[in-house]
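**Student:** Sharing the record's features from Swiss-Prot:
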type: MUTAGEN; residues: Cys36 to Ala; note: Significantly reduces appressorial penetration rate and blast symptoms on barley and rice
type: MUTAGEN; residues: Cys46 to Ala; note: Significantly reduces appressorial penetration rate and blast symptoms on barley and rice
Amino acid sequence: MKAAFVLALCASLASAWVVITPITKEMVVDRSPDDCFFGVVTPQGCGPLRGPAK
């Protein structure tokens, strides 16, 4: 039951183009004054910068 729910949720988010990808420093672009107020800016949007896995 839980697996079916998780699968349906993932399929729903993917079909809505809501996919969360970790942001690394290679993806960051220069910020404009009217860009998002938190995190860093990428060509796809903005979010928190992820550090290297330890």
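Note: Cβ is positioned from N, Cα and C throughout, glycine not excepted.
For each feature listed, report its degree of burial, its nearest neighbours and the pertinent distances within the displayed model.
**Tutor:** The secondary structure of Cys36 (mutagenesis position), as reduced to three states from DSSP, is coil rather than helix or strand.
Taking the Cβ of Cys46 (mutagenesis position) as reference, residues of its chain lying under 8 Å away and at least six apart in sequence are, in sequence order, Asp35, Cys36, Phe38, Gly39, Val40. For the recorded site, Cys46 (mutagenesis position), the DSSP three-state label reads strand.
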